[in-house]
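Scroll down for the structure; my scribbles are underneath it.
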Amino acid sequence: MSVSALSSTRFTGSISGFLQVASVLGLLLLLVKAVQFYLQRQWLLKAFQQFPSPPFHWFFGHKQFQGDKELQQIMTCVENFPSAFPRWFWGSKAYLIVYDPDYMKVILGRSDPKANGVYRLLAPWIGYGLLLLNGQPWFQHRRMLTPAFHYDILKPYVKNMADSIRLMLDKWEQLAGQDSSIEIFQHISLMTLDTVMKCAFSHNGSVQVDGNYKSYIQAIGNLNDLFHSRVRNIFHQNDTIYNFSSNGHLFNRACQLAHDHTDGVIKLRKDQLQNAGELEKVKKKRRLDFLDILLLARMENGDSLSDKDLRAEVDTFMFEGHDTTASGVSWIFYALATHPEHQQRCREEVQSVLGDGSSITWDHLDQIPYTTMCIKEALRLYPPVPGIVRELSTSVTFPDGRSLPKGIQVTLSIYGLHHNPKVWPNPEVFDPSRFAPDSPRHSHSFLPFSGGARNCIGKQFAMSEMKVIVALTLLRFELLPDPTKVPIPLPRLVLKSKNGIYLYLKKLH
């Protein structure tokens, strides 16, 4: 036999041997994964044995919850299963969906961490800021940032809010004469971003005029959808597989757009603080705004807040501070448009307090109680954040005696709670009197800003902004629904509409 033939035979044998070993290893890995799948599934089945649920596939879980009907399916379960039910995403992944105020009170009164399996998927986008942090790091960041939302800080923000809102309303004046309805969410999103930039990030100028910011708004919308898709895809839980997928490429590109925006905001303010006069002026303030707190905390102690931590907090508040408020306001406007009698009563109340609206102050916001009731009722029907997830750090027993072991992930369905007929009679009816001062309700029946120690740090900022937006808008426009474009709510990180939120604008003067 020739040397070349012998070498070829050895090479072929080596390849064959390698393939055999690879096949054996592959089968072993598959077997290990199958055993892990089985054991995890059995553990979950045992953990949830006290909680009935709709029928589900052994591998695909509750497939009927996918798509546009997800909220409708959840509401069917709210009516049929008391307090909570397990939702299976696939054979070895399930959450207990909770929509009972007593259950909510128990979970929110504990110190369970955010569910890592879900929220870690957000880390490439918003980093580990207040939303994702747990334990002592979360406590330290929360304590550091709480002063940014003190009443003394928020009061002068009303002027900034009003300036941003009037700019949007001026744009709407040009559109009001058209025969077609307009999609309001994009306009409102730019306006709330403008407000956050002015109030929390010391930004001069207007986001609504600069067309460059539209790409950031679009990126945030894409990230919402991509995150939602990834949570529901078993294969995309693996970072490597996801990063090589088309959705992974889109997600990373959108993250880069969002990061470019926040990096620019941080750099601009850091450059301004290099000016000794500006720095001294800021340090003399009795209370600092959000970004200055972050920057000065780092400047006074270089180890206290890293660049990574700094950007995580900016990314988190930039998203939460504008997108959730934009969602809330858009749905509030839709609710008022579809209930003109309540819209008119709000308008009359605002007119009695503000006149023509040329001036609005913090003190005015407590003088529009009926408008506030309507805002809260709209937030009940359309909660900006439809759900949050916790992972049990210890076992828990609920008031009805049912229990869960450590490690189970619990989804607090704010949407389900707010539409639960056992909590809110006739839950689909828009009834602002539910929030009258003398109207009794459970302490955990209304949670648009979550509850407990980890409630939304900016809830007072958001409520104040929504009051200013609604008041000034109703003085200039009548809001009318477009019956040909009824919005379809979708449960993303923030409650969105599949087909936008379209309204007709009728100029009043």
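Backbone N, Cα and C define each Cβ position, glycine as well.
According to DSSP, C456 (heme binding site) sits in a coil region rather than a helix or strand. Non-local neighbourhood of C456 (heme binding site): E320, F449, S450, A462, each in the same chain, at least six residues away, with C-beta under 8 Å from its C-beta. Annotation source Swiss-Prot lists heme binding site at E320, C456.
E320 (mutagenesis position): 23 other CB atoms within 10 A of its CB, across all protein chains. The mutagenesis experiment E320 to A is recorded by Swiss-Prot, whose note states: Loss of heme binding.
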